[in-house]
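Here is what Swiss-Prot says about this protein:
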- D136: active site, proton acceptor (ACT_SITE)
- I20, G21, K22, G23, A24, F25, S26, V27, V28, K43: ATP binding site (BINDING)
- 14-272: domain 'Protein kinase' (DOMAIN)
- K43 to R: Catalytically inactive form (MUTAGEN)
- T287 to D: Constitutively active form (MUTAGEN)
- A303 to R: Blocks calcium/calmodulin binding (MUTAGEN)
Amino acid sequence: MATTVTCTRFTDEYQLYEDIGKGAFSVVRRCVKLCTGHEYAAKIINTKKLSARDHQKLEREARICRLLKHSNIVRLHDSISEEGFHYLVFDLVTGGELFEDIVAREYYSEADASHCIQQILEAVLHCHQMGVVHRDLKPENLLLASKCKGAAVKLADFGLAIEVQGDQQAWFGFAGTPGYLSPEVLRKEAYGKPVDIWACGVILYILLVGYPPFWDEDQHKLYQQIKAGAYDFPSPEWDTVTPEAKNLINQMLTINPAKRITAHEALKHPWVCQRSTVASMMHRQETVECLKKFNARRKLKGAILTTMLATRNFSVGRQTTAPATMSTAASGTTMGLVEQAKSLLNKKADGVKPQTNSTKNSSAITSPKGSLPPAALEPQTTVIHNPVDGIKESSDSTNTTIEDEDAKARKQEIIKTTEQLIEAVNNGDFEAYAKICDPGLTSFEPEALGNLVEGMDFHRFYFENLLAKNSKPIHTTILNPHVHVIGEDAACIAYIRLTQYIDGQGRPRTSQSEETRVWHRPDGKWQNVHFHCSGAPVAPLQ
């Protein structure tokens, strides 16, 4: 009888050291190859937690990274599978993000921006020559090899990269990062290598003035701007940029991908290949200051996500008021959170001032040079980014990388099912509620005084004696729904829930709870197996 030999090559050949990054199913650690003493970054993926599709994506990423051997790309040196884990051994890049390095420089000019984009284009050209489209070019994926002056720019994170044949155009799914998405992707048309050039155009624009060409606090409006190619070169900051630099941006941000400049052509553009005579050598202090603010906002992604309203606002139950309206109390609470986020941002961004002549409400953050809107604040999610690791993390930001369609659809499914469950609660419909919940549902909630409750009887009491007898309108608003997909058939959602209702004296009230629900799909149908509720009781008892 044959015995299975477990591979231990990584364990035998490498010594692991400290963590340098984390992802959803992985950790990145510094490691040393024992026989040479050379340092690397080991991306360690827990394969026990991966679905079959996740395995395919891992294999695709490793296959693509093995193809790419270029001085401006983070190189994969080894790919090793052991029992329960897969190890990807990459270059150890220690210089941090390119954009962070720029703001620390004493001198920064158009010529420096030209040198940066040249290295990025060299990396993109190599990818395209090897039949690879990156699909997620953005500042977070542009690293420096070391902290030495003049260190090479390195393109990282090929988690969304795809393989194409020649100049093949096809629909490969909706993936990328909102502010850097091309018009053809937003129109859901066939696409290919030109999407990377569009993203290079966005990056070059930021490199020259410190803010993005497309931005809006409303993602739909942001997408409309991109599809229309609606950007400009406003005074006074663009007055000092050479016409050649603007010309290259225009050729990169050409709406028609067939007419868009290629990486090979862009490298031959005078502003790139003749920078010493064409690009301006003037120090761009205003660009550095704007870039500092741009970077500060990217780093404050987490603070914004926990305070900004998500776009999901829905009404359920016996509602007699206008749909999707908020009570003054609820509105005041959320506006306060937004103002706190703005205050924090402005302190971190060296006193950025919102534009005062804006006609938008006080919670909007305006002016591309001063206070950028939420859509422009982040590095541009996957709701998942770890600069070292390239694993995508989950968030609702405009600067986050968008996931592949299947993961996105699954998250929407979880949010919709959660809405249905809350609707059943507000309607006092225990039968509908029980269909969505596992019979062995466990929960921690204020009504149980901190005790773990198992089964449906505890909840049935509230349905039969309170909820089913309530004839007054109830309106629920979900804020910041945050879904973590756990394999193919499990997920967790966390959100803030505002419940508006009329109390016994006929006065409008609002209660807030913070909730987490764990969902499982045993037979193709999602069921709530556990939930944790903090804050005020879900059922308004007044």
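Heads up, the Cβ atoms here are built off N, Cα and C, so glycines get one too.
In three-state terms derived from DSSP, D136 (active site, proton acceptor) belongs to neither a helical nor a strand segment and is classed as coil. Cβ environment of T287 (mutagenesis position): Y108, L207, L208, V209, G210, E237 lie under 8 Å away, each six or more residues apart in the same chain. Cβ neighbour counts within 10 Å, taken over all protein chains shown, single out V28 as the most crowded of the binding-site residues I20, V28. Mean pLDDT, taken over the domain 'Protein kinase' (14-272), works out to 92 on the 0 to 100 scale. Looking at K22, S26, K43, D136, the recorded positions in this record, the fewest other C-beta atoms within 10 angstroms of the C-beta turn up around K22. Here the Cα atom of K22 (ATP binding site) is found 19 Å from that of the residue listed as 'active site, proton acceptor'.
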